Amino acid sequence: MDKKTIYFICTGNSCRSQMAEGWGKEILGEGWNVYSAGIETHGVNPKAIEAMKEVDIDISNHTSDLIDNDILKQSDLVVTLCSDADNNCPILPPNVKKEHWGFDDPAGKEWSEFQRVRDEIKLAIEKFKLR
């Protein structure tokens, strides 16, 4: 069976999409290639790294990347995680499905916001896996 590809996209590839990539690799397992990117690059937020470390997922080696058109075109599913990414997502080929899963941006907010958004992303990916 060929691996499917899921591509998580948000504005800066700093918090939400980084956490989604970490959870995606953990939850979806070997059957999926999991990537993340941003409309811009803001660097991986240290609090996102810490939030994921708290649940034993290491994203410290992740980099903040711009959308890669090759990955985009080969994706089975592109998931936008904020309205900016949803509105500015490049045109997708007809074979690529797109979904919007909106999450609040925890950047610049209290630690508890990082934990809440992290946990909401986990639940969304768990629900997706059950489809």
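In case you wondered, yes, glycine gets a Cβ from its N, Cα and C as well.
No substitution from the list is modelled in this structure, which keeps its original residues.
Owing to the predicted nature of the structure, the values given are computational and were not obtained by experimental measurement.
Look at Swiss-Prot and you will find Cys10 (among others) tagged as active site, nucleophile. Cβ neighbours of Cys10 (mutagenesis position) (same chain, under 8 Å, six or more residues apart in sequence): Arg16, Ser17, Ser36, Gly38, Ile39, Thr80, Leu81, Cys82, Asp84, Ala85, Asp105.
Residues or ranges marked as active site, nucleophile by Swiss-Prot: Cys82 (among others). In the three-state DSSP scheme, Cys82 (active site, nucleophile) falls into the coil class. Neighbours of Cys82 (active site, nucleophile), defined as other CB atoms within 10 A of its CB across all chains, total 23.
Counting only same-chain residues at least 6 apart in sequence, those with a Cβ under 8 Å from the Cβ of Cys89 (mutagenesis position) are Ile9, Val78, Thr80, Lys98. Residues annotated as active site, nucleophile in Swiss-Prot, with sequence analysis given as evidence: Cys89 (among others).
According to DSSP, Thr63 (K(+) binding site) is assigned to coil rather than to any helix or strand. Thr63 (K(+) binding site): 10 other CB atoms within 10 A of its CB, across all protein chains. Per Swiss-Prot, K(+) binding site is recorded for Asn13, Ser36, Thr63, Asp65.
The mutagenesis experiment Cys10 to Ala is recorded by Swiss-Prot, whose note states: Loss of activity.
Annotation of the mutagenesis experiment Ser36 to Ala in Swiss-Prot: Strong impact on thermal stabilization. Counted within 10 Å of its Cβ, the other Cβ atoms near Ser36 (mutagenesis position) come to 29, all protein chains included.
A simple way to gauge crowding: the CB of His62 (mutagenesis position) has 18 other CB atoms within 10 angstroms, across all the protein chains here. The note that Swiss-Prot attaches to the published mutagenesis His62 to Gln is: Uncouples the sulfate effect from the potassium effect on the kinetics.
Cys89 to Leu appears in Swiss-Prot as a published mutagenesis result, with the remark: Leads to a reductase locked in the C-10/C-82 intermediate form. Decrease in affinity for pNPP. A coil conformation is recorded for Cys89 (mutagenesis position) in the three-state DSSP classification, outside any helix or strand.
Among the mutagenesis results in Swiss-Prot, Asp105 to Ala has the note: 4-fold decrease in catalytic efficiency. The residue drawn here is the original one.
Long-range Cβ contacts of Asp56 (variant position) within its own chain (separation 6+, distance under 8 Å) are none. Listed in Swiss-Prot is the natural variant Asp56 to Gly, annotated as follows: In strain: SW18, SW4, SW24 and SW1.
Where Swiss-Prot documents Ile91 to Ser as a natural variant, the accompanying text is: In strain: SW4, SW24 and SW1. Around Ile91 (variant position), no same-chain residue at least 6 positions away in sequence has a Cβ under 8 Å from its Cβ.
Among the natural variants in Swiss-Prot is Ile91 to Thr, noted as: In strain: SW18.
Record note (Swiss-Prot), natural variant Leu123 to Ile: In strain: SW4, SW24 and SW1. The unchanged residue is displayed. Neighbours of Leu123 (variant position), defined as other CB atoms within 10 A of its CB across all chains, total 10.
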Additional residues around K(+), ordered along the sequence, whose Cβ is within 8 Å of the centroid of Asn13, Ser36, Thr63, Asp65: Ser17, Gln18, Glu21, Tyr35, Ala37, Gly38, Thr41, Val44, His62, Ser64, Leu66
Mapped DSSP class for Leu123 (variant position), helix or strand or coil: helix
Inter-residue C-alpha distance, Asp65 (K(+) binding site) and Leu123 (variant position) (nearest angstrom): 24
Distant-in-sequence Cβ neighbours of Asn13 (K(+) binding site), under 8 Å, six or more positions away: Ser36, Ala37, Gly38, Glu40, Thr41, His42, Val44, Ser64, Asp65, Leu66
For Ser36 (mutagenesis position): DSSP state (helix, strand, coil): strand
